[in-house]
Amino acid sequence: MNLRFELQKLLNVCFLFASAYMFWQGLAIATNSASPIVVVLSGSMEPAFQRGDILFLWNRNTFNQVGDVVVYEVEGKQIPIVHRVLRQHNNHADKQFLLTKGDNNAGNDISLYANKKIYLNKSKEIVGTVKGYFPQLGYITIWISENKYAKFALLGMLGLSALLGGE
């Protein structure tokens, strides 16, 4: 076993993870969104978006219009919600407030908002506006998050390939 060769493999794995992290951060800066890519986790936006679709977000537009699909985060909940803008209000200070609703839901989202709010503050709660999507590719992440053994198996396979892989 050559120590120099093993250290080089470890360095390559570290470089791979650092490159992925830098790519994600660059994408976040370019889109002005902390989560520039999200996966649809429920059927609340059917038929427009199905469970497992990957959505690409953009957060550099000044105002959202009625009909735009936005992703927002509610205080106290970690899962972003993908819904359509039902109403929008602007005040004199260039702030925008949005009321949203899932296409497949009967009513609006007021019951989902934190602290009994009736509108979302775009600058504080909107993660981004959907600008594109890739159908069903997100099922991989859903499967990994819902299957506790899949996480360990995936990490194990990555570790084994890094250790056993040669040039």
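Cβ atoms here come from the backbone N, Cα and C positions, even for glycine.
Substitutions noted, but not modelled.
Listed in Swiss-Prot is the mutagenesis experiment Ser44 to Ala, annotated as follows: Nonviable. Loss of catalytic activity. No effect on protein stability and interaction with SPC3. All protein chains included, Ser44 (mutagenesis position) registers 18 other Cβ atoms within 10 Å of its own Cβ. Look at Ser44 (mutagenesis position): DSSP puts it in coil.
Under its mutagenesis annotations, Swiss-Prot gives Ser44 to Cys the following note: Nonviable.
For Ser44 (among others), the entry in Swiss-Prot reads active site, charge relay system, with the evidence type a curator's inference.
There are 23 other Cβ atoms within 10 Å of the Cβ belonging to His83 (mutagenesis position). Quoted from Swiss-Prot for the published mutagenesis His83 to Phe: Nonviable. Loss of catalytic activity. No effect on protein stability.
Annotation source Swiss-Prot lists active site, charge relay system at His83 (among others), citing a curator's inference.
Swiss-Prot documents Asp109 to Asn as a published mutagenesis change and attaches the note Nonviable. Loss of catalytic activity. Loss of protein stability. DSSP classifies Asp109 (mutagenesis position) as coil under the three-state reduction. The 10 Å shell around the Cβ of Asp109 (mutagenesis position) contains 23 further Cβ atoms across the protein chains shown.
Where Swiss-Prot documents Asp109 to Glu as a mutagenesis experiment, the accompanying text is: Nonviable. Loss of catalytic activity. No effect on protein stability and interaction with SPC3.
Residues annotated as active site, charge relay system in Swiss-Prot, with a curator's inference given as evidence: Asp109 (among others).
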Integer Cα-Cα distance in angstrom, Ser44 (mutagenesis position) to Asp109 (mutagenesis position): 11
